[in-house]
Amino acid sequence: MSKGLPARQDMEKERETLQAWKERVGQELDRVVAFWMEHSHDQEHGGFFTCLGREGRVYDDLKYVWLQGRQVWMYCRLYRTFERFRHAQLLDAAKAGGEFLLRYARVAPPGKKCAFVLTRDGRPVKVQRTIFSECFYTMAMNELWRATGEVRYQTEAVEMMDQIVHWVQEDASGLGRPQLQGAPAAEPMAVPMMLLNLVEQLGEADEELAGKYAELGDWCARRILQHVQRDGQAVLENVSEGGKELPGCLGRQQNPGHTLEAGWFLLRHCIRKGDPELRAHVIDKFLLLPFHSGWDPDHGGLFYFQDADNFCPTQLEWAMKLWWPHSEAMIAFLMGYSDSGDPVLLRLFYQVAEYTFRQFRDPEYGEWFGYLSREGKVALSIKGGPFKGCFHVPRCLAMCEEMLGALLSRPAPAPSPAPTPACRGAE
């Protein structure tokens, strides 16, 4: 038998597995989007309900600005990139959500600071002294511009982006956070991560903005890479502004899912920059390292928090399994495999995806449970709340469906020619 035949059979089997996952992911994306379209739209005031029980019933009508922005972004991205989602109902809901944000998100217009929580009809309830409501507001406006062509949305996005950059790099006083003498000058990884995500968002197919924010993107990547500490053996969630480890629990804190999400943000940056050396570093430190330290050897799934010195983490939910770290891990491993071809990363994608689909998805009512015990049992039956909306699950499924489709569209390698039998006269 030709030596090339088993290899060809292996490749065909791999393609069958990729195709099966593409179909499985696509069907799940349809179910998840249908859940949010059926249960979350506020037809009276615009925007979205995110506090939804298992069956989709609204248990609280407060509106969280960052989740409003995420859902607008998600709907517009689906509308733009998938033919089956290109229908008026989805875009109209996104526009209604965008208009709700334009009217009510900012606490004291023309100031840019956004509320964290609004009443159903848009009155501010709470403000956070962070940049995250504003970041998702920016993402929403940019995607609305891309989906509708209405320039006013893009103007809003760029103005808010420039305000965020000012807060982060020049003067944070506008966030309202007091400078306390005993507080360490800490940099959470979330800040450069979020900015890098915005750089990618605004620069997509836009040479002018890509050029404007190119230096910022490099700055963000450097700041994220500073979180690799202890001679490359740990990625820490918080470091000093100078890139050094901080003392105490804050300094030892690790979040494997967040590191994996940072990993695929950095991978996109590497791909755009054409930097294979950085890509290899990112795969090693931001994909493989957090997975091997963060995967529960007894019950499967990723721990939510860890302590770099193996003390018991102080967060009560540290051992729980949450939906979003697993969504981000699926994206990270599939993106890493798509770019590097390393079969180890594909096997890890399958491992995480099998666990995630088995434990989190709700085959009866749709969408995914968000909060499981360490053993993988449902701890909270809600499908949405102050921190879970229409974002991590559909973003994961949409990106994975696209990446799986791209892998399947690649031509299969040509089989190696069979060796020519040696001539007996030459023996």
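Even glycines carry a Cβ here, placed using N, Cα and C.
Nope, none of those substitutions made it into this model, it's the original residues.
Neighbour density for Cys51 (mutagenesis position): within 10 A of its CB lie 21 other CB atoms from the protein chains shown. Where Swiss-Prot documents Cys51 to Ser as a mutagenesis experiment, the accompanying text is: Activity is similiar to wild-type.
Where Swiss-Prot documents Cys76 to Ser as a mutagenesis experiment, the accompanying text is: Activity is similiar to wild-type. Counting only same-chain residues at least 6 apart in sequence, those with a Cβ under 8 Å from the Cβ of Cys76 (mutagenesis position) are Leu91, Ala94, Ala140, Glu143, Leu144, Arg146, Ala147.
In Swiss-Prot, a published mutagenesis experiment is listed as Cys114 to Ser, annotated Activity is about 26% of that of the wild-type. The Cβ of Cys114 (mutagenesis position) has Val65, Ala105, Arg106, Val107, Val127, Ser133, Glu134, Tyr137 as same-chain neighbours under 8 Å, each 6 or more residues away in sequence.
According to DSSP, Cys135 (mutagenesis position) sits within a helical segment. Quoted from Swiss-Prot, the note attached to the mutagenesis of Cys135 to Ser states: Activity is similiar to wild-type.
Cys390 to Ser appears in Swiss-Prot as a mutagenesis experiment; the accompanying note says: Loss of enzyme activity. DSSP assigns Cys390 (mutagenesis position) to coil, not to a helix or a strand.
In this structure, the CA atom of Cys135 (mutagenesis position) is 16 Å away from the CA atom of Cys390 (mutagenesis position). For the mutagenesis positions shown (Cys135, Cys390), fewest C-beta neighbours within 10 angstroms: Cys135.
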